[in-house]
Amino acid sequence: MAENLKGCSVCCKSSWNQLQDLCRLAKLSCPALGISKRNLYDFEVEYLCDYKKIREQEYYLVKWRGYPDSESTWEPRQNLKCVRILKQFHKDLERELLRRHHRSKTPRHLDPSLANYLVQKAKQRRALRRWEQELNAKRSHLGRITVENEVDLDGPPRAFVYINEYRVGEGITLNQVAVGCECQDCLWAPTGGCCPGASLHKFAYNDQGQVRLRAGLPIYECNSRCRCGYDCPNRVVQKGIRYDLCIFRTDDGRGWGVRTLEKIRKNSFVMEYVGEIITSEEAERRGQIYDRQGATYLFDLDYVEDVYTVDAAYYGNISHFVNHSCDPNLQVYNVFIDNLDERLPRIAFFATRTIRAGEELTFDYNMQVDPVDMESTRMDSNFGLAGLPGSPKKRVRIECKCGTESCRKYLF
């Protein structure tokens, strides 16, 4: 039995910091965790709980890492070397003073409710940092994820699991493609039209990896059976998110949102919408539950027929947090790579315009597609234009809060 377990590993339920705390509490050294006899009794500031000023001397109530709250002590400013923690403490203090009293001058003693708020804020920051670390440990894409909440005390969402690709539900099979292209150069010298041509469609990208098809047209990328390599210009969506993105708390009642930390060029791929693939019947059952929550995470895959739905409520990637806008900067495309079943496309977001660093990413939950000239879409004359993937399931009338000039007032 032991031999069968060699080389196996499991995820630890405790974070690195939590394990270090346990070692110090138990007075155990652990070289793997960086806890030795030399630093076992070192005191490290976990966060600051309170503040007071006596005869021009500043004091802080310090919560020490690895020690209970009852062991917190008042320390003079000169004893503390934690510049980052001190700076964040005063930033949070000033912001809350402005919110409560419309002034930012620090009092000599803090009101108990204000001190309690600062403790809760410090604990929230730790929880969000742990969540950020978990997200980055699970992501398989190049782009990093940061998390930010400067609005309220909400922490990480409960029961949400970050995934990088579809989670296939019971009774659903994703059939792998059997053949691939034989191209020497898929963009400039495609053999038989490459993978798009094999499906009687046109090549989707230019030499910069930007989509050049009209919205509503499918994208066929090269697959795992193709002769071309990783650098093939027809492999874009499958390479995953390449931009650094931030999950942030909105200040206008829209919950969490996503902003880009980098400039994104027009028509560039941004992210996929992933979640659980479930049948439409199961989606109807879950939808009745989500209705009471005002949820909009059910996304119909109705490229050719409404058979399957993507549910990103509990399993999803960063697209789970992207908000609606009636004037969005992201457009949805159906993408086919290793599975060519037209009932099960992958859902990809592309930029509709140049998006500045720091700008929020949005898509239209009730998207529509303009009519497209049939001859410009597919290579044969029997093509009937299939539409965009379905919007998140439209069940209840939800008020829109996007605030754009073209706002329709309701999501659905």
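Don't overthink the numbers, they just go from 1 along the chain as shown.
Glycine too: its Cβ is placed from the backbone N, Cα and C atoms.
Don't expect the noted substitutions in this model, because it carries the original residues.
Under the DSSP three-state reduction, Cys183 (Zn(2+) 1 binding site) is assigned to coil, being neither helix nor strand. The annotation Zn(2+) 1 binding site is assigned in Swiss-Prot to Cys181, Cys183, Cys186, Cys194, Cys195.
Other C-beta atoms found within 10 angstroms of the C-beta of Cys181 (Zn(2+) 1 binding site) number 23, with every protein chain shown included. Look at Swiss-Prot and you will find Cys181, Cys195, Cys222, Cys226 tagged as Zn(2+) 2 binding site.
Positions annotated as domain 'SET' by Swiss-Prot, on the basis of sequence analysis: 243-366.
Taken from Swiss-Prot, the feature domain 'Post-SET' covers 396-412. Within its own chain, the domain 'Post-SET' (396-412) has Cβ neighbours under 8 Å at 252-254, 291, 294, 296, 323-327, 362, 365-366, counting only residues six or more beyond its boundaries.
Using a 10 Å Cβ-Cβ cutoff, Trp64 (mutagenesis position) registers 19 neighbours. Among the sequence features in Swiss-Prot, the mutagenesis site Trp64 to Ala is noted as follows: Abolishes methyltransferase activity.
Look at Tyr67 (mutagenesis position): DSSP puts it in coil. Tyr67 to Ala appears in Swiss-Prot as a published mutagenesis result, with the remark: Abolishes methyltransferase activity.
Neighbour density for Lys266 (mutagenesis position): within 10 A of its CB lie 13 other CB atoms from the protein chains shown. Mutagenesis annotation in Swiss-Prot: Lys266 to Gln, described as Significant loss of enzymatic activity; the structure shown retains the original residue.
Lys266 (mutagenesis position) carries neither a helix nor a strand DSSP state and counts as coil. Among the mutagenesis results in Swiss-Prot, Lys266 to Ala has the note: Loss of SIRT1-mediated up-regulation of enzymatic activity. The residue drawn here is the original one.
Secondary structure from DSSP puts His320 (mutagenesis position) in a helix. What Swiss-Prot notes for the published mutagenesis of His320 to Arg is this: Strongly increases methylation of histone H3.
One entry in Swiss-Prot concerns the mutagenesis experiment His324 to Leu or Lys. Its note says: Abolishes methylation of histone H3.
Around the Cβ of Cys326 (mutagenesis position), a 10 Å sphere holds 19 further Cβ atoms from the protein chains shown. Quoted from Swiss-Prot, the note on the mutagenesis of Cys326 to Ala is: Abolishes methylation of histone H3.
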Within 8 Å of the Cβ centre of Cys181, Cys195, Cys222, Cys226, which other residues of the chain have their Cβ, at the recorded Zn(2+) 2 site? Gly180, Cys183, Cys186, Cys194, Ala198, Glu221, Asn223, Arg225, Arg227, Cys228, Cys232, Asn234
On a simple 10 Å Cβ count over all chains shown, which one of the binding-site residues Cys186, Cys195 is most densely packed? Cys195
In terms of Cα spacing, which of the recorded positions Tyr67, Cys194, Cys195 are within 10 angstroms of Cys222 (Zn(2+) 2 binding site)? Cys194, Cys195
Around the Cβ of His320 (mutagenesis position), the count of other Cβ atoms that are within 10 Å: 21
Do you see any of the binding-site residues Cys181, Cys183, Cys194 whose C-alpha is within 10 Å of His320 (mutagenesis position), and which ones? none
About how far apart, in whole Å, are the alpha carbons (Cα) of Tyr67 (mutagenesis position) and Cys226 (Zn(2+) 2 binding site)? 57
